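Feature annotation from Swiss-Prot assigns Zn(2+) 1 binding site to His192, His194, Glu303, Glu322; the stated evidence is similarity to another entry. Look at Swiss-Prot and you will find Asp196, His197, Glu322, His367 tagged as Zn(2+) 2 binding site. For the mutagenesis result Tyr246 to Ala or Ser, the note given in Swiss-Prot is Loss of activity. Among the mutagenesis entries in Swiss-Prot is Gly263 to Ala or Phe, noted as: Loss of activity. Taken from Swiss-Prot, the feature sulfate binding site applies to Asn330, Thr331, Tyr332, Ser333, Leu334, Arg335, Arg340, Tyr428.
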Amino acid sequence: MKLNALSTATHGSRSSPVKLWKFSTSFLLAASIIVSGQSWAAETAKPATDATKAANDALLKELPFDDKTSFDLAHKGFIAPLPAEPIKGEKGNMIWDPSKYGFIKEGEAAPDTTNPSLWRQSQLINISGLFEVTDGIYQVRNYDLSNMTIVEGKDGITIFDPLISQETAKAALDLYYKHRPKKPVVAVIYTHSHVDHYGGVRGVVDEADVKAGKVKIYAPLGFLEHAVAENVMAGTAMSRRASYMYGNLLPPDAKGQLGAGLGTTTSAGTVTLIPPTDIIKETGETHVIDGLTYEFMYAPGSEAPAEMLYYIKEKKALNAAEDSTHTLHNTYSLRGAKIRDPLAWSKYLNEALKLWGDDVQVMYAMHHWPVWGNKEVREQLSLQRDMYRYINDETLRLANKGYTMTEIAEQVKLPKKIATKFSNRGYYGSLNHNVKATYVLYLGWFIGNPATLWELPPADKAKRYVEMMGGADAVLKKAKEYYDKGDFRWVAEVVNHVVFAEPNNQAAKNMQADALEQLGYQAESGPWRNFYLTGAQELRNGVQQLPTPDTASPDTVKAMDLDLFFDFLAMRLKGPDVADKHITLNLDFTDLKQKYTLEMVNGVLNHTEGMQAKNADATVTLTRETLNNVMLKQTTLKDAESSGDIKIEGDKGKLEELMSYMDNFDFWFNIVTP
């Protein structure tokens, strides 16, 4: 999965004082507002309409709900439940409390405010605790968004993907140790570069042991770069949208958050990162780790930019990372991310079949529950291989017939054999938005119709639409008729124009909220449900300026290379304000023996490595450690200069002037209103 952003989010006015460097991890930032968000959650949530009940009932007839195989698999190997006590931080802050989802009870029928297929998926996800996958392989499930896997070797244990937070990872390891021998951790494997697969590493190993060679950390090529950089440039936007995607502002109940389809939600603890010691660079690499033979398959650009699958030969066990789970995954994440390639994804699954399909006996992933049996594993890999390929090929076939993105998304239906398998349902991704993403991957956002080439911005467009439709009252009156017919998609689309034309029109916002809410109740995708219901909540209640604490991760900051850091600064430069200004600074990092020139000119900030400008306004000498301390607000530029940690020759005011031109971003920007 998916959110490891850095941002400069602030809460409050857009004109708040400049904060030099403030970073946050988007998973963590979104999760950190869970508890405070509950206090204003949707007491105005409405019941399901007859149209919604009918839509959800129809799905009960379409899918084989009498097939309980998934429940048998999810219970298989159960050893112990999660402890009843929630995980809290040192200050009493809530980090993880799966008991909030106790209302999702196995065996109970879906409430009419929930899609029955998503309800079923949430029931399965809530089957939690410590499980044996096969002899010597164990998983802790539902102690975070992802699973933590533990493999017993000759001298110790190897941990796969230590969750999001240090606290949840430690609790997962403690649970394992209560029921298994307390062998030392001798290796960690990061399957890919999303934070829910590495953020808790300091909860299971000590970095001193890594540096001493007692613990090895394996990761795919490009892991560190992508773990830090994937979402840096759009961190605040991604984080805000993540609060919608994971439903962090919603109450967990039958009219609110059910989970995310991939897991329940994200933990809100301490995100950490220890750089890998061993890099997997290509398919076919074999490593003996603690007496077991690991065969690796490099799969970049599948579910993550840096990802790998691997097979433990002695166990005949395939770790599918996040490329084959019990859901149609995202080829585009609704929080915002670069689009993933479904064709490449399909080919990786085909390669896994080629490499290990004859021998594999169990497949487990870093979300959900395992699949046992050679025939069953091959079937899941084959069907999901064909699912992603079908999305790719059918999107392009229809595009080449002249259909547009939206038209294709309405037309494409998966073959029945694929679509009726619960593991291929769109609980996290969705067929609709994955098709749209595939179109954009190949053809971009423009559909070819020149009428859509230079559209008006939403508010300007909305005012004209409302005027031409006879005014807001006329639109709302007609929209109510469509609402009563159950045409919620159209109501949401047309009333959105009224909301953007007249943002203070509460009647319009209430009708829009009602329509979005019913769409949420019908949604099979967890993120779709969360987006719809969070949008409805903010339309009714407004955007609540909740605290967004500084969740800076020292490990992430230290892992940023200077090139990325300077790009990040350049993104924050208020270009229009400095278009006619010119500043040149030389930077000398004495510990790294690296020199840079920064030049602010024409409204941009360029940096050049290995160069010192002859006529620079000033030369700044410092160490990377000092830069880290300033970034983490452990010191200030002024204090660092006073202590001699930063030396400035030339115009000492130019560095401060440059930093005064950096923008800060309000986390709580509007989404469903202008």
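Numbers run from 1 along the shown chain.
Even glycines carry a Cβ here, placed using N, Cα and C.
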*Which residues, sitting 6 or more apart from Tyr428 (sulfate binding site) on the same chain, put a CB under 8 Å from its CB?*
Ala260, Gly261, Leu262, Thr327, Leu328, His329, Asn330, Ser525, Gly526, Pro527
_For the binding-site residues listed here (His192, His197, Arg335, Arg340, His367), tell me which residue's CB has the most neighbouring CB atoms inside 10 Å._
His197
_Closest of Thr331, Ser333, Arg335, His367 to His192 (Zn(2+) 1 binding site), Cα positions, binding-site residues only_ = His367
*In whole Å, note down how far the CA of Thr331 (sulfate binding site) lies from the CA of Glu303 (Zn(2+) 1 binding site).*
7
_Asn330 (sulfate binding site) CB neighbourhood, other CB atoms within 10 A_ = 27
*What residues, ordered by sequence, lie under 8 A Cβ-to-Cβ from Tyr332 (sulfate binding site) and sit at least six positions away in the same chain?*
Ile339, Arg340, Gly429, His433, Asn434, Lys436, Ala437, Val440
*How many whole Å apart are the CA atoms of His367 (Zn(2+) 2 binding site) and Gly263 (mutagenesis position)?*
7
_Nonlocal residues around Leu334 (sulfate binding site), in sequence order (Cβ under 8 Å, 6 or more apart)_ = Arg241, Tyr244, Met245, His433, Pro527, Trp528, Phe531
*List only the single closest residue to Glu322 (Zn(2+) 1 binding site), chosen from the recorded positions Asp196, Tyr246, Arg335 by CA-CA distance.*
Asp196
*List only the single closest residue to Arg335 (sulfate binding site), chosen from the recorded positions His194, Asp196, His197, Tyr246, Gly263 by CA-CA distance.*
Tyr246
*Hey, how far is His197 (Zn(2+) 2 binding site) from Gly263 (mutagenesis position), Cα to Cα, in Å?*
13
*What whole-number distance in angstrom separates the two most remote CA atoms of the sulfate-binding residues Asn330, Thr331, Tyr332, Ser333, Leu334, Arg335, Arg340, Tyr428?*
14
*Out of Gly263, Thr331, Ser333, point to the one nearest Asp196 (Zn(2+) 2 binding site) in space (Cα versus Cα); all of them are recorded positions in the record.*
Gly263
*CB neighbours of Ser333 (sulfate binding site) within 10 A?*
26
*Using all protein chains in view, find how many other C-beta atoms are within 10 Å of the C-beta of Glu322 (Zn(2+) 1 binding site).*
28
*List the same-chain residues at least 6 positions away in sequence whose Cβ sits under 8 Å from the Cβ of Gly263 (mutagenesis position), in sequence order, or say none.*
Ile125, Asn142, Asp144, Leu145, Ser146, His367
*Given the binding-site residues Asp196, Glu303, which one has the fewest other C-beta atoms within 10 angstroms of its C-beta?*
Glu303
